[in-house]
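Reviewing the structure listed below.
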Amino acid sequence: MATGTRYAGKVVVVTGGGRGIGAGIVRAFVNSGARVVICDKDESGGRALEQELPGAVFILCDVTQEDDVKTLVSETIRRFGRLDCVVNNAGHHPPPQRPEETSAQGFRQLLELNLLGTYTLTKLALPYLRKSQGNVINISSLVGAIGQAQAVPYVATKGAVTAMTKALALDESPYGVRVNCISPGNIWTPLWEELAALMPDPRATIREGMLAQPLGRMGQPAEVGAAAVFLASEANFCTGIELLVTGGAELGYGCKASRSTPVDAPDIPS
């Protein structure tokens, strides 16, 4: 049940809304009074949220399939008659891969999901967003700006999402459509848990992830959701921005080389 009215009467589409960050965004918009369309290619999570949250509906959609995306937009308009906000959250972070372990085919598939899925939905939604003078929120990643080891394809796709956000903000400003992105850092999600489980010491990996932030913890999906509602509602003078939801992970100096790296440190004269 909605507990607020910050976005009451508005209609929001959230891709990848069935779990993790997407589910946190769905909950935040429902709690702000919006009607939310949950888009996901995994039916189980989306259906469960639909049953749990009055004001939310689920539409099965794979954002890499343009026909699915066309149906998503047309069905949203058929049901609600308007569209005020699109949150492009659907994406994937593959397990760690050295550059020589990646493939062009795998890179293309990740581009289809992380970048072109965002492009396709945004393009098809723009006629309706222009009518409502709505907004687009793209979920990028901190690593799109600062890099990440053993993640070349992922980092490239997320850097492109941030760049596309800024370009689209320029193109859509004359229509009153705002375009922003959120770049999360370490957010505790099922995906993070799955990736940690692949490591030799999952507990140590999780601890390392927590200590990467000056705040000493990972973020929660609800905190990304709160940022999305802010961008959609109060942030009327913000367009083309990258809002970092990172716990300060990008701040300060840190050890970048492996601790086993041989170094020839100079002696300090006594």
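Here the Cβ of each residue, glycine as well, is placed from N, Cα and C on the backbone.
The NAD(+) binding site annotation in Swiss-Prot covers Arg19, Ile21, Asp40, Lys41, Asp62, Val63, Asn89, Tyr154, Lys158, Ile187, Thr189, Leu191. Note: Asp40 (NAD(+) binding site) has non-local neighbours Thr15, Gly16, Gly17, Gly18, Arg19, Gly22, Gly46, Phe58, Leu60, Cys61, Ala90, i.e. same-chain residues 6+ apart with C-beta under 8 A of its own C-beta.
A mutagenesis experiment is reported in Swiss-Prot for this position, His93 to Ala, and the note states: Increases kcat for androst-5-en-3beta,17beta-diol and 17beta-estradioll. His93 (mutagenesis position) is surrounded by 21 other CB atoms, counting those within 10 A of its CB over all protein chains shown.
Reduced to three states, the DSSP call for Gln148 (mutagenesis position) is coil. Under 8 Å, Cβ to Cβ, and six or more positions away along its own chain, Gln148 (mutagenesis position) finds Tyr154, Val155. According to Swiss-Prot, the mutagenesis experiment Gln148 to Ala carries the annotation: The catalytic efficiency (kcat/Km) is 30-fold increase for 17beta-estradiol and 11-fold for androst-5-en-3beta,17beta-diol.
Classification of Tyr154 (active site, proton acceptor) by DSSP places it within a helix. The annotation active site, proton acceptor is assigned in Swiss-Prot to Tyr154 on the grounds of sequence analysis.
While the structure shown retains the original residue, Swiss-Prot records the mutagenesis experiment Lys158 to Ala with this note: Lacks of activity of testosterone 17-beta-dehydrogenase (NADP+) and estradiol 17-beta-dehydrogenase [NAD(P)+] activities. Lys158 (mutagenesis position) has a Cβ environment of 27 other Cβ atoms inside 10 Å.
For the recorded site, Tyr253 (mutagenesis position), the DSSP three-state label reads coil. Experimental mutagenesis at this site is recorded by Swiss-Prot as Tyr253 to Ala, annotated: Lacks of activity of testosterone 17-beta-dehydrogenase (NADP+) and estradiol 17-beta-dehydrogenase [NAD(P)+] activities.
Quoted from Swiss-Prot, the note on mutagenesis experiment Cys255 to Ala is: Does not affect kcat for androst-5-en-3beta,17beta-diol and 17beta-estradiol. Within 10 Å of the C-beta of Cys255 (mutagenesis position) we count 7 further C-beta atoms, all protein chains included.
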Inter-residue C-alpha distance, Tyr253 (mutagenesis position) and Lys158 (mutagenesis position) (nearest angstrom): 23
Rounded inter-Cα distance in Å - Lys158 (mutagenesis position), Thr189 (NAD(+) binding site): 18
Those recorded positions listed as Tyr154, Tyr253, and which of them has the most Cβ atoms within 10 Å of its own Cβ: Tyr154
